[in-house]
Amino acid sequence: MIYMLDTNICVYAINKHPDSYYNNLELLAKNNTIAISSIVLAELQYGVSKSKKKEQNQSKLDIFLSRLEIIDFSAKCTFYYGELRTELEQKGLIIGNNDLLIASHAIAENATLVTNNIKEFKRIPNLILENWDK
């Protein structure tokens, strides 16, 4: 199984509970793939770039990333993005562009998206969700 972590879960893990998260990630990684989308990586890198403690935060991010697989957003993902965006617009549902890209990526990879933003993502059909922020 592929678990694809959303940006908010990564930030939570890095800043709030690194030891317990790292232990859980290592256990899960024995039988599963723990990954992030390259879209999530871009959001995390943006967070580092705008922070006041760039070196410290880059180091924390690098340590966190060393435990994960980074999956590039591919041409296959663009199909799901186009379909999802059209469907949601027709229903009058607005979802942030990056969130829609991340959701499309998770669906294309047949991954479970791990997020604490269930309210936003539950509107997306065929997206498997879990919340580890408990």
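Glycine is no exception: its Cβ is also placed from the backbone N, Cα and C atoms.
No substitution from the list is modelled in this structure, which keeps its original residues.
Fair warning: this is a prediction, and the values are worked out from it, not measured in the lab.
In this structure, Asp6 (mutagenesis position) belongs to neither helix nor strand by DSSP; it is coil. The Mg(2+) binding site annotation in Swiss-Prot covers Asp6.
The domain 'PINc' annotation in Swiss-Prot covers 3-124 and rests on sequence analysis.
Experimental mutagenesis is annotated in Swiss-Prot for Asp6 to Gly, with the remark: Probably inactivates toxin. Every protein chain considered, the tally of other Cβ atoms within 10 Å of the Cβ of Asp6 (mutagenesis position) stands at 29.
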